[in-house]
Amino acid sequence: MDIKSFLYQFCAKSQIEPKFDIRQTGPKNRQRFLCEVRVEPNTYIGVGNSTNKKDAEKNACRDFVNYLVRVGKLNTNDVPADAGASGGGPRTGLEGAGMAGGSGQQKRVFDGQSGPQDLGEAYRPLNHDGGDGGNRYSVIDRIQEQRDMNEAEAFDVNAAIHGNWTIENAKERLNIYKQTNNIRDDYKYTPVGPEHARSFLAELSIYVPALNRTVTARESGSNKKSASKSCALSLVRQLFHLNVIEPFSGTLKKKKDEQLKPYPVKLSPNLINKIDEVIKGLDLPVVNPRNIKIELDGPPIPLIVNLSRIDSSQQDGEKRQESSVIPWAPPQANWNTWHACNIDEGELATTSIDDLSMDYERSLRDRRQNDNEYRQFLEFREKLPIAAMRSEILTAINDNPVVIIRGNTGCGKTTQIAQYILDDYICSGQGGYANIYVTQPRRISAISVAERVARERCEQLGDTVGYSVRFESVFPRPYGAILFCTVGVLLRKLEAGLRGVSHIIVDEIHERDVNSDFLLVILRDMVDTYPDLHVILMSATIDTTKFSKYFGICPVLEVPGRAFPVQQFFLEDIIQMTDFVPSAESRRKRKEVEDEEQLLSEDKDEAEINYNKVCEDKYSQKTRNAMAMLSESDVSFELLEALLMHIKSKNIPGAILVFLPGWNLIFALMKFLQNTNIFGDTSQYQILPCHSQIPRDEQRKVFEPVPEGVTKIILSTNIAETSITIDDIVFVIDICKARMKLFTSHNNLTSYATVWASKTNLEQRKGRAGRVRPGFCFTLCSRARFQALEDNLTPEMFRTPLHEMALTIKLLRLGSIHHFLSKALEPPPVDAVIEAEVLLREMRCLDANDELTPLGRLLARLPIEPRLGKMMVLGAVFGCADLMAIMASYSSTFSEVFSLDIGQRRLANHQKALSGTKCSDHVAMIVASQMWRREKQRGEHMEARFCDWKGLQMSTMNVIWDAKQQLLDLLQQAGFPEECMISHEVDERIDGDDPVLDVSLALLCLGLYPNICVHKEKRKVLTTESKAALLHKTSVNCSNLAVTFPYPFFVFGEKIRTRAVSCKQLSMVSPLQVILFGSRKIDLAANNIVRVDNWLNFDIEPELAAKIGALKPALEDLITVACDNPSDILRLEEPYAQLVKVVKDLCVKSAGDFGLQRESGILPHQSRQFSDGGGPPKRGRFETGRFTNSSFGRRGNGRTFGGGYGNNGGGYGNNGGGYGNIGGGYGNNAGGYGNNGGYGNNGGGYRNNGGGYGNNGGGYGNKRGGFGDSFESNRGSGGGFRNGDQGGRWGNF
């Protein structure tokens, strides 16, 4: 009897029939079939993944039968011989634990604590019994009632789903509640960010007697008042959802925001006729404004159907899933756990695990006896502090499902624990039953640790050790192996279950990133269900009590460290020892920055202590004065240079590690140091960046020794804080900052801020010194500031939107979203969870039963924000998936595309001009990416030179490109045809409509919603509800001069919170693009004004606005059609095909300009006048086969010497001569960047000494393209490649 027949026979005894689900998976060139078999009431899912359907079914049945054997429902002897049934490895010390739903008595690991089926205490409302179903009404179903009450007045984007409690009325209600219950607790404020970018975190915890527990809220704001109001709002909304307080019953007051002047929009009669035909063809309902009477002060009337309601087609959704657990099985024959598929061919397809284990044992014994190199590494490993505890650690792991190991960085826990487990299994003849996942918080640590462990085992990667990170994997053998991976990669793998895994090691659990906290909830439920799975949690030396308690008071093992003493110096010590005084120039620049940031400060009276002015009397007056001159907000490169000179004077060998908060500062400091005479000398100093996005070959350099007499200076983010260990560090310089993501739910503000790191962070960084000898730590904050720092930063789960995590919860079949998150180590506020659920319903990712729709399932598998994923789906429908993929990658990558030279605060004109007349950071990025890709294909050297010339961040370009390719691959795997992903070349020189680019920019409004702003003047813009903000200085649209744009509307990617909010990654969009894709509400207000989302006013015929609004639900239906049958999008039914055509017409930038005269605008790269720089630049020319000084003048933005891409819009040369009329430009005469090859007329370098493309160069010349000669006396000075290529590889980008 075959295994499938056997399973049917077994199920027939209980009158149950197995249910099979088979689907294709994998890319087209490696097509496989995934079969899942379910047998109720068991929630375990048997899986087979093979190259044909028959084998997939057979293997799925075998997997399920193996499960039945493990839980004791079947005896091994009863199973047919060909089934190969096995309960797993011989180490099953806790036999008999069954899957929830099995008939046997399940053994609970966490006695007396909540298990997988129980709702966490944090979300149990008043009068709730603890089960899951009892609070469905209070959490979701009364939301629609609240929405119906005041739909027209819900100007707060979320008020209607939270009992109409808003930022304006919540604080008063909270005060009443506190007085009634005699609560005297008050807000605790924590300053976030440096002085000029100050914001505040407000936290308040109140004990709620009715619930017998404490409810906490943490929210941020630009000042204390704003933060406290947001905090009160979160608390009141939580109390509402917990049935403690009532909904708001008063009248919501509409704030008197700045009223925007209606913007005129008019369409051609031909286009209006096309819209009418589509409406008729799809039978779309249209609101008739002529039947509507608007009172002068009355509320506006909706012109479209409410998109937030679930339509009737979704009412019959999938059956609501019960809370479940990720399926797990120990290593078993014929299964490759790393690829989550069956082994269909080759020797391993038929070899038993016991036979493999014997081979592994013989091999290891032989190596220990005969391999001298292996024995040397063993001796080294025996000297690590953790080696003394090897036996104790292994005993604890074997005897307990969960163990916490706490130890100093460098004690050896990251590299040794997994090896101890694997070697112990191998030596006992069970090596094939050990498959170990080790998670790391970052890709660089996963790769570097894997390489280190493989080296210690004298193996190549891919033998017993491998790694898997985004974009790159080297998998080990299927049995008896260790895989290092990021937490995100492991979470992605969980969709297929965790079959074939014996141990999961989670490193750096103290970092509390959102993925790690998410994984802990999953592992806690898995261990409670499968006690044979072993989980090891590893942490640095911080308090692990919370983690131990969460896992049922699991054992905690302390590993002693091995470090030399580290002497710490604070800012006042450093200034005194270096005798540092800030230069007049740096003081002037500081004042400029402070004046600019005060432009839109929300609270000009918010006084905050400048701790640089707090200095003890024991320091000299000169030191105190110098400290007071330094801003806490900025990193003084002058001070860093003085400190490095001081270290140099000590003549103490050892590497220097500098902690910086982000790539932009790393790059700027690297360029600064390379341009100094001392630190730019590569014979004395090697300056290396350490960042997760740089190429692997460059990452490795930080670990490599340098020649004698050379000092290694490593510029790193907090990646070097705990994730990696660099042995030769003696000096640590700590800027004391970190980059943090902040989220305020009531106004949907996600922002990024550079904040003060916590004391725990600083202690970890200090510990990186002193690995090989006594060390030194230079902490660049005052002692007073250090004392004021928080002990720990807020966990990321409290400051990030939850809808991405919610999608993953549903994809992994973990039950309801709020149920799962209620079991987190520190559950996020219940109001944030509800908002995530409601948002996913509105996006049609969830059906009426809160289960994934086809769209939701697709978006859950895309590693980008769900709105961006939805944008990509429509991009595929409109045939521009390639452009949408690169835009989505750019919006998901928060590193800068362009680099700025020292002292340069805005982009150069030649960088701004990459967007042409499109006024778009996204277009500039696309053009730069396409140019970069062409150079990359010519070789690494040409790529590096090109990036240096254009001022591009080469690492960012690589990441964006890799992410784009991954997104397109995932779309293909989902079934979307390749024809919709054809590459589209963007030519920024074209002044006019580009239909493909126009529809792509329109779709950005959908992907980045609600991030719409309106330009007012200079840098000032208005965002949602007319809140003032600034254009970010790194935007191509930023200028400190008077500029106007063809349209004032912009879509932006992210917000940076300072005293004002700055908008980054901006693209100009047309009014029709905003109405069609950048809105949720279209209303008719008084005086026939059409109002979008309660703040954008348009002068457009109301009937026409209603017709355009009628297309929006049709577009939602089109997305549903595309996700149901992706392969059919090239053969849409005629009505939908006509819809696509008319939407493309509406997205053309000029579509709303019929009969209207609009200003063409004065764009930022065109705004400089000749008088600004003393006349136009000279026409470009060649000199002895090389460019003259200005060449393409990367540093020349024309401010001082004129230049730029032609002050009168001459672009790249009016006569089409490539990148400039004279000299052949970009390959005019078959010669690279010059006339006869290479980068000059006769292949000659970049000026005589390779000195870059000009220091103060004037861009592309005035009207004819040219190369602009700007300032001959500076020829050859500074910048670019120093002395050929000796400025260090990283100077190239």
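We count from 1, first residue shown onward.
Each Cβ is built from the backbone N, Cα and C atoms, and glycine gets one as well.
No substitution from the list is modelled in this structure, which keeps its original residues.
Bear in mind that the values here come from a model prediction, so they are computed numbers and not experimental data.
For 2-70, the entry in Swiss-Prot reads domain 'DRBM 1'. One mutagenesis experiment named in Swiss-Prot is LYS4 to Glu, and its note says Slightly decreased binding to roX2 non-conding RNA, leading to decreased localization to male X chromosome. Quoted from Swiss-Prot, the note attached to the mutagenesis of ASN29 to Ala states: Does not affect binding to roX2 non-coding RNA. In Swiss-Prot, a mutagenesis experiment is listed as LYS53 to Glu, annotated with the note Impaired binding to roX2 non-conding RNA, leading to decreased localization to male X chromosome. For the published mutagenesis LYS54 to Glu, Swiss-Prot gives the following note: Impaired binding to roX2 non-conding RNA, leading to decreased localization to male X chromosome. Positions annotated as domain 'DRBM 2' by Swiss-Prot, on the basis of sequence analysis: 169-241. Here the residue is the original one, but Swiss-Prot notes a mutagenesis experiment at this spot, GLU172 to Ala: Slightly increased binding to roX2 non-coding RNA. One mutagenesis experiment named in Swiss-Prot is GLU195 to Ala, and its note says Slightly increased binding to roX2 non-coding RNA. A mutagenesis experiment is reported in Swiss-Prot for this position, HIS196 to Glu, and the note states: Decreased binding to roX2 non-coding RNA, leading to decreased localization to male X chromosome. Looking at Swiss-Prot, the entry for mutagenesis of LYS225 to Glu says: Decreased binding to roX2 non-coding RNA, leading to decreased localization to male X chromosome. According to Swiss-Prot, the mutagenesis experiment LYS413 to Glu carries this note: Abolished helicase activity. Residues or ranges marked as Mg(2+) binding site in Swiss-Prot: THR414, ASP507, GLU508. According to Swiss-Prot, the feature domain 'Helicase C-terminal' maps to 639-813.
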Seminar exercise, completed: In all the protein chains shown, the tally of other Cβ atoms within 10 Å of the Cβ of LYS413 (mutagenesis position) is 26
For this session: Between LYS225 (mutagenesis position) and GLU508 (Mg(2+) binding site), find the distance joining the two CA atoms and give it rounded to the nearest Å.
Result: 35
Problem set entry | recorded positions: GLU172, ASP507, GLU508 - member with fewest neighbouring CB atoms within 10 Å | GLU172
For this session: Count, for each of the recorded positions ASN29, THR414, the other C-beta atoms lying within 10 angstroms of its own C-beta, and report the residue with the smallest count.
Result: ASN29
Exercise. Using DSSP, how many residues of the domain 'DRBM 2' (169-241) fall into helix, strand and coil, respectively?
Worked result: 32 helix, 24 strand, 17 coil
Problem set entry | For the mutagenesis positions LYS4, LYS53, LYS54, LYS225, the one whose C-beta sees the most other C-beta atoms within 10 angstroms | LYS4
For this session: For ASP507 (Mg(2+) binding site) and LYS4 (mutagenesis position), determine the Cα separation and express it in whole Å.
Result: 41
Problem set entry | Residue pair THR414 (Mg(2+) binding site), LYS54 (mutagenesis position) - Cα distance, angstrom, rounded | 42
Seminar exercise, completed: Smallest Cα-Cα separation from LYS53 (mutagenesis position) among the recorded positions ASN29, GLU172, LYS413, GLU508 is shown by ASN29
Seminar exercise, completed: What DSSP gives for ASP507 (Mg(2+) binding site), in three states, is coil
For this session: Find the shortest Cα-Cα separation between LYS54 (mutagenesis position) and the mutagenesis positions LYS4, ASN29, GLU172, and name the residue that gives it.
Result: LYS4
Exercise. Can you tell me how the residues of the domain 'DRBM 1' (2-70) break down into helix, strand and coil by DSSP?
Worked result: 31 helix, 20 strand, 18 coil
For this session: May I ask for the distance between GLU508 (Mg(2+) binding site) and LYS413 (mutagenesis position), taken between their Cα atoms and rounded to an integer number of Å?
Result: 11
Exercise. Which of the mutagenesis positions LYS4, ASN29, LYS413 has its Cα nearest to the Cα of GLU172 (mutagenesis position)?
Worked result: LYS413
